[in-house]
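Features reported for this protein in Swiss-Prot:
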type: BINDING; residues: Asn204, Tyr205, Tyr206, Arg287, Met288, Ser289; note: 2-oxoglutarate binding site
type: BINDING; residues: His221, Asp223, His277; note: Fe cation binding site
type: DOMAIN; residues: 196-296; note: domain 'Fe2OG dioxygenase'
type: MUTAGEN; residues: Phe134 to Ala; note: Reduces activity 7-fold
type: MUTAGEN; residues: His277 to Phe; note: Loss of activity
type: MUTAGEN; residues: Ser289 to Thr; note: Reduces activity 2-fold
type: MUTAGEN; residues: Glu295 to Gln; note: Reduces activity 2-fold
Amino acid sequence: MEVERVQDISSSSLLTEAIPLEFIRSEKEQPAITTFRGPTPAIPVVDLSDPDEESVRRAVVKASEEWGLFQVVNHGIPTELIRRLQDVGRKFFELPSSEKESVAKPEDSKDIEGYGTKLQKDPEGKKAWVDHLFHRIWPPSCVNYRFWPKNPPEYREVNEEYAVHVKKLSETLLGILSDGLGLKRDALKEGLGGEMAEYMMKINYYPPCPRPDLALGVPAHTDLSGITLLVPNEVPGLQVFKDDHWFDAEYIPSAVIVHIGDQILRLSNGRYKNVLHRTTVDKEKTRMSWPVFLEPPREKIVGPLPELTGDDNPPKFKPFAFKDYSYRKLNKLPLD
C-alpha cells in the first residue's frame, strides 16, 4: 500500500489553503490556542569551553533537573560540519519521490529505520505534519547502509564524520550528568549500554503548512532515548512545556540542543527530568531538524540505578528491556 507523504500533501494543500481533516488537531492541542503569548523564559545555555568545571556541572545539573532541556555552545562539533550535515539532509528531501522511497521503511518492519511518515499511534487518529528519515550512525556493528541515502553522494561521509563528534559530545554530557548524581563519570553511559549504546539519526522534514494554527509537526511527547542531541535549521518551531504552559523555544543558531529523555529520567530515579516538547510548523517555510537519539541496545534492561535508591528513596520506575519499553510507549500501553 502506497503511503501518502506530507511533502506531497503540502504541495497540493498550498494551492487550496486547506489541510486534510486528519491533520487538524483538537482545540486542546491547536498551537494558536495553546501557545503562551507572554514573556518567554530563556532556555538554559551551557558553555562547554568554560574552564570552571564546577560551574559547568552546576549549570547542566540545574537545567536537567528544572527543564530537562538545555543548549550547549563551544561543544566541539565544527560549525562547518553541521552546515554540511544539514545540506546533505536537505538535498535528500529535495530528491524525486522515487529516490526517497528507495530507502523507505519496509511495511512489515518492526524497526523504525528508513524514510517514512507515521511513527506512533495517535489516540485520536490524527496525523503529524512531518516526513522523516531514521538510520543508526553508531556503533558500526549496528549501521545498516540500506537506509542511508546514496544521493547526495557525500551523505555517508558527512554522517560518519558527524557520528564521531556527536558520540564524543554525548559522552562528555553523560559524564557531567553522572557526576551531578554523585556517581562515577561512566555510570550513566554504562546504564545505557556502554560502548554498545546506539546512536539513531533522525531527519525531520516539516514542509510549509497553510494552516499552522491548526496542525502540529510532532505532537507533545518525551523522547524514548537517554539523551537527544539536536540541531535545527533556521526556521523556529520547537515548543517546550514548562510551568503548565507551552513556550516557543528560542535557541542560539550555533548551539546543540540537548533533551533529557526517558531513559535518563529512569536511570536517575526521577532526579533528571525528561522534557515534554512538540513542534509547530510554518506557513511559508520548511523547517528541518536533525536529532540524534542515544539509546540502549534493544535487550538492555533499564531502571533506576541501585546506587540512587534505598529505604528512604525507593525506585520510582519499573525496569524494562528497551525494546519492550519502546513498544509499549509507541503503542500507548501502560509502563507501570
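Yeah, the Cβs are placed from backbone N, Cα and C, and that goes for glycine too.
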The DSSP breakdown of the domain 'Fe2OG dioxygenase' (196-296) into helix, strand and coil residues is 7 helix, 45 strand, 49 coil
Given the Fe cation site His221, Asp223, His277, its other Cβ neighbours within 8 Å of the Cβ centroid, in chain order, are Val218, Ala220, Thr222, Thr228, His259, Gly261, Asn274, Val275, Leu276, Arg278
Name the one residue among Tyr206, His277, Ser289 whose Cα is closest in three-dimensional space to that of His221 (Fe cation binding site); these are the recorded positions. His277
CA-CA, which of the mutagenesis positions Phe134, His277, Ser289, Glu295 lies nearest Asn204 (2-oxoglutarate binding site)? Ser289
Cα within 10 Å of Asp223 (Fe cation binding site) - qualifying recorded positions among Tyr205, Tyr206, His277, Arg287: His277
Along the domain 'Fe2OG dioxygenase' (196-296), what average pLDDT does this model show? 98
Maximum Cα-Cα separation in Å among residues Asn204, Tyr205, Tyr206, Arg287, Met288, Ser289, which the record lists as binding 2-oxoglutarate: 9
Of the mutagenesis positions listed as Phe134, His277, Glu295, the one whose CA lies nearest the CA of Met288 (2-oxoglutarate binding site): Phe134
Within the same chain, and leaving aside Asn204, Tyr205, Tyr206, Arg287, Met288, Ser289, name every residue whose CB is within 8 angstroms of the centroid of the CB atoms belonging to the recorded 2-oxoglutarate site, in sequence order. Val130, Ile203, Gly217, Pro232, Asn233, Val235, Gly237, Thr279, Thr286
